[in-house]
Every structure is written in structure tokens, then in C-alpha cells.
Amino acid sequence: MTQDRPLLAVQEALKKCFPVVEEQQGLWQSALRDCQPLLSSLSNLAEQLQAAQNLRFEDVPALRAFPDLKERLRRKQLVAGDIVLDKLGERLAILLKVRDMVSSHVERVFQIYEQHADTVGIDAVLQPSAVSPSVADMLEWLQDIERHYRKSYLKRKYLLSSIQWGDLANIQALPKAWDRISKDEHQDLVQDILLNVSFFLEE
């Protein structure tokens, strides 16, 4: 029984970590869903700004009486755009918190594993049970999850940091660029892993 204790300590750490991942995945997905309409709003605003830039207000008789209308309209659109950017920044901050929360819990699991690695032995680590994947598999899956959040966050942060009001074409293309990031990712990675450990968590 004493020999089982180190293995049980690692398994207990894994059992604490995966529910945290599940909770954080919910927050991650919710933040990503919130971003879609915001990106569409930003794209539409860029389209409106482009249309206003291309329109020669002085050529429209009804608008000649309002010489500063073009600039006032532009300022109003930019203020609206900055509000949307702030909201996107809030969602990005949620993604960062998820990444950091998952990383800290994964790191804790690996610390516990390293403390007990010599006592547990490689055979026990590689051995799955009828309802439980091997500890080695679960540790690898946690690394996969952590890597997924880290890479996904960085790509999205880089995309949003590239937004410049001087480049309206780039802003109009944002929703498609955002979708490309999602398509390049393994969409169901976290959910698939959580499914693989569901029986283990119920033990």
C-alpha cells in the first residue's frame, strides 16, 4: 500500500487538474463566441469609414451646407470602433487568464509527478487500467492542452495587435482571419481529452 501512495498522489493531482481545465474551457469558448460579433462590427465600421472616405461630400448638393460633416462622421465612427476594440481587449484578457490558470495547474501536476517519479517507477506510469488512461498519457494530454491555449492566445493577440485604423482593408478582413485561426486549430482537442478522462475522474 505504501508503494501505491506516490502513484495515488499523482493521480489525485490529475483529478484536481482536469475539472479546472473543463471549467476554463467553458470560459475560453464563451470569450471566443463573444469575439465573433465584435469582429463583424469592427469590419462593418471599417467598411463605412472606407465608403465615407471615397465619397466626395462637396459633390453632394445637400451636404455642401455641412463642410465639417465628413470629419465629424469619421470621428464618430472611430470612437465607435475604439469601444469595440476595448470590448475585444476584455475578451483577450479572459483568454490570457484561462491560459495562465491552466498553465499554473498543469505545472503543479508536473511538480507533484517529479517529486514522486523515482518512487512511482516507469511501469506504473505507463500502465492504464480498465477505466483510466495511463498517467503518462494524461500528463502528455495536459501538455497538449497547455500548448493549445498558449499558441491560440498568441495568434489571436497578434491578430488584434495588428489593427490600425489606417489600414481599413485589414480591419475588414478580420473576421475571416480570426476564422482561419480557429480552422487551423484542433477544435475538439480539449473536449476529446476531457472525454478520455471522464471515467478516471469518476473513480
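Note: Cβ is positioned from N, Cα and C throughout, glycine not excepted.
None of the noted substitutions appears here; every position holds its original residue.
In Swiss-Prot, a published mutagenesis experiment is listed as LEU63 to Arg, annotated Loss of interaction with CINP. No effect on interaction with interaction with AFG2A and AFG2B.
One mutagenesis experiment catalogued in Swiss-Prot, LEU69 to Arg, is accompanied by this note: Loss of interaction with CINP. No effect on interaction with interaction with AFG2A and AFG2B.
Within 10 Å of the Cβ of LEU73 (mutagenesis position) there are 16 other Cβ atoms, across all protein chains. For LEU73 to Ala, Swiss-Prot lists a mutagenesis experiment annotated as follows: Loss of interaction with CINP. No effect on interaction with interaction with AFG2A and AFG2B.
Here the residue is the original one, but Swiss-Prot notes a mutagenesis experiment at this spot, SER104 to Ala: Abolishes phosphorylation by CK2 kinase; when associated with A-134 and A-182. The Cβ of SER104 (mutagenesis position) lies under 8 Å from the Cβ of no residue that is in the same chain and 6 or more residues away along the sequence. In the three-state DSSP scheme, SER104 (mutagenesis position) falls into the helix class.
Among the mutagenesis experiments that Swiss-Prot reports, SER134 to Ala is described with the note: Abolishes phosphorylation by CK2 kinase; when associated with A-104 and A-182. Secondary structure at SER134 (mutagenesis position), as computed by DSSP, is coil. Taking a C-beta cut-off of under 8 Å and a sequence gap of six or more, SER134 (mutagenesis position) has these contacts in its own chain: VAL125, LEU126, GLN127, PRO128.
As a published mutagenesis entry, SER182 to Ala appears in Swiss-Prot alongside the note: Abolishes phosphorylation by CK2 kinase; when associated with A-104 and A-134. The Cβ of SER182 (mutagenesis position) has 13 other Cβ atoms within 10 Å, all protein chains considered.
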Cα separation, SER182 (mutagenesis position) to LEU73 (mutagenesis position) (Å, whole number): 34
